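Student: Feature list, courtesy of Swiss-Prot:
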BINDING   Cys379, His381, Cys402, Cys405  Zn(2+) binding site
DOMAIN    11-45  domain 'SAP'
MUTAGEN   Lys100 to Arg  Strongly reduces autosumoylation; when associated with R-488
MUTAGEN   Cys379 to Ala  Abolishes activity
MUTAGEN   Lys488 to Arg  Strongly reduces autosumoylation; when associated with R-100
Amino acid sequence: MDLEANCKEKLSYFRIKELKDVLTQLGLSKQGKKQELVDRILTLLSDEQAARLLSKKNTVAKEAVAKLVDDTYRKMQVSGASDLASKGQVSSDTSNLKVKGEPEDPFQPEIKVRCVCGNSLETDSMIQCEDPRCHVWQHVGCVILPDKPMDGNPPLPESFYCEICRLTRADPFWVTVAHPLSPVRLTATTIPNDGASTMQSVERTFQITRADKDLLAKPEYDVQAWCMLLNDKVLFRMQWPQYADLQVNGVPVRAINRPGGQLLGVNGRDDGPIITSCIRDGVNRISLSGGDVRIFCFGVRLVKRRTLQQVLNLIPEEGKGETFEDALARVRRCIGGGGGDDNADSDSDIEVVADFFGVNLRCPMSGSRIKVAGRFLPCVHMGCFDLDVFVELNQRSRKWQCPICLKNYSVEHVIVDPYFNRITSKMKHCDEEVTEIEVKPDGSWRVKFKRESERRELGELSQWHAPDGSLCPSAVDIKRKMEMLPVKQEGYSDGPAPLKLGIRKNRNGIWEVSKPNTNGLSSSNRQEKVGYQEKNIIPMSSSATGSGRDGDDASVNQDAIGTFDFVANGMELDSISMNVDSGYNFPDRNQSGEGGNNEVIVLSDSDDENDLVITPGPAYSGCQTDGGLTFPLNPPGIINSYNEDPHSIAGGSSGLGLFNDDDEFDTPLWSFPSETPEAPGFQLFRSDADVSGGLVGLHHHSPLNCSPEINGGYTMAPETSMASVPVVPGSTGRSEANDGLVDNPLAFGRDDPSLQIFLPTKPDASAQSGFKNQADMSNGLRSEDWISLRLGDSASGNHGDPATTNGINSSHQMSTREGSMDTTTETASLLLGMNDSRQDKAKKQRSDNPFSFPRQKRSNNEQDHQTRHRSLNKICIILCAGKN
């Protein structure tokens, strides 16, 4: 096997990287396809003349080339093609090798040398055309020229195109079919001594064959004369010299439309005149002269005209010229600021202040909205133009220049913008006046609108779209898709929340107050823990939270043991929270009646002078129940056992059942009275130590009608009267958290000023010492645990009773005394006194309730505490006055 065949076999295993490494060592060009690189190496082995041409200054022998190929191949075998013969690792010295004397072979046609000077011989410095279909070699000194003759040799450009390739790109509407006259360089004929312009001229002949003449018979074929400045800053355009004089077969032809002495600007373009009418079959003569010192080349070509659609077909389709990801990255970079220059000195106001950026989709060429978004690929901005309009205008102007940045390119750089073209495609059915969109830094967009009517007309286009054109989820959709977390609602109902009182019926049918659970087993204690050390009190406020402010959230103050629901029929119940449920049968039909002998002394400290004093009606006079508090009752006797379901207690839906079992009482249960005694008065608060016979012995002739649902399973005798409801003591020395009538974990102690007005003032030391001498109750309750407020006397007018003087009323006296139920009426009215409505409150209209008193205006200033303290004194006088 000879040397050339051996190297050819080894080169077949080389990759492009290895081939370029070998060519680098040989000093040859590395551009081209793989087969071209292989042929370039094999040429050095087969043809000495071509080797001398390719290697330029260095001459290499066949043996040196073969050794270089062999070393590279051996390294590929050893290292698995990972360590390549590159970066000076080849030890062969190719710089000092000389070509051995061998007979010269004819020049191979693969090595094309075509220069404007007309010389096809190689020189020491040559440059190759970048066009893959051309790859001709030209002399550097002939085509790379300085701007001024005295500037010296300019550096080689990064990319080089020969004059033929530049001409093809200058006007894509003309397709070159043949070159009857190859490019020739104009030469200076005279050099004036007076500094005038140098005259240059060239005269050539070209031949038009019969086949060319047949083509010219078709309307789309023509013969065109062209001229080009070799060192033009705008590569892809024609330019004629100053004072150009063109003649074809002796016929003058106008070459330019500008004045002869005017230079062509950067944005200007010259056209190539059509000389078809001036030529004839056979040999034709053409000459060109001009007064210009610059170097031009001149030629004649046979061309075919392209249609507009054919030129548009040259532009790659959407997504092929540029990927969508690259286009989106450019838009984000431009919207984010900097205009594509990622330098630290970029000072973009858009990046600082704008949430989105307005983009106008009007074509800068036509002024109408862009239909097909086109742009030049090398441009760093995001501006676009209408592709169809742009190409059509360039059919005459031949100015392939970006209308935004004014940089010059060729038709091969035009692409369809994949980002903006999706937007314009969605807007094709919009009105032509809709031309603006808003783009966010992430690339999402929407059509800009100024009025609500425009938004409705745009429809979905007025909403934010993702960069790919899909709709972005709106805030409503996001809210709908949010995960709904389960919320545990304890003691809450959809309607008005009920007031829950810590009372229940014992085995004897007596209503009793829940004692503090010292062992921590009650439901409220399990929820409250041990952070609160003060008592629960009854708020004299319409606030649900005990804060003293009307309209608080009714969802709080719901954690009581049981429910005690009242219906006020539109009247404001100052002594009960807003959490009143109207679903239970506790009507308050406060009707106006004669005042009788009940007289109420009102001391008001409020700012209003028109406080109304409502005289109590005979609610319970004559054993009537219309104005009282009605509890429906079942027949006497305990029919059903008490509901011991702890879940019903904790849930707040067990009616008046307040205790899981009897263990929640610290005192023995009292016996149910066998008959219904008449109550001498109403005991709202009790501090007597003796409650063994019943917590309160106050009854009424009318039945207490409580439904089984409210009683929690207990029933009472029809003749059993309304019993007074004891309230928790006001002592602050106790440490239990739920020692209150109202089992509300949020209203502890005396934190809320609105609660102060319904509590007795704290007794002084002398008053307290009087209570210390009293004996403790036999059932384990201390006398300090109960406080009494006397709300009037019996019908017999017994004001001199010692038990009522100091507010202490024994159970024996209560069980034996006879009287009317006026005090019960007064207490029920006190509990159920509400204003008719919010509108009636504004008009200062009060219900006919015996103990409904004017409320002061609540304010947020520092006088609230003093005002409520004065109101406390007023209430005490009202309650203690009774009936005189």
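Here the Cβ of each residue, glycine as well, is placed from N, Cα and C on the backbone.
None of the noted substitutions appears here; every position holds its original residue.
Burial and contacts for the listed features, if you can.
Tutor: Secondary structure at Cys405 (Zn(2+) binding site), taken from DSSP and collapsed to helix, strand or coil, is coil.
The average pLDDT computed over the domain 'SAP' (11-45) stands at 80.
In the three-state DSSP classification, Cys379 (mutagenesis position) falls within coil.
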Student: Specify all same-chain residues, apart from the site residues Cys379, His381, Cys402, Cys405, whose Cβ lies within 8 angstroms of the center of the Cβ atoms of the Zn(2+) site, ordered by sequence.
Tutor: Arg375, Phe376, Val380, Gly383, Ile404, Leu406, Lys407
Student: Taking the Cβ of Cys379 (mutagenesis position) as the centre, count every other Cβ atom within 10 Å, in any protein chain shown.
Tutor: 18
Student: Mind checking how the domain 'SAP' (11-45) divides into helix, strand and coil residues in DSSP?
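Tutor: Reading the DSSP string over the domain 'SAP' (11-45) gives 24 helix, 0 strand, 11 coil.
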Student: If you count, for each of the binding-site residues Cys402, Cys405, the other Cβ atoms lying within 10 Å of its Cβ, which residue has the minimum?
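Tutor: Fewest other Cβ atoms within 10 Å, among the binding-site residues Cys402, Cys405, is found for Cys405.
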Student: State the count of C-beta atoms found within 10 angstroms of the C-beta of His381 (Zn(2+) binding site), not counting that atom itself.
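Tutor: So the Cβ neighbour count for His381 (Zn(2+) binding site) comes to 14.
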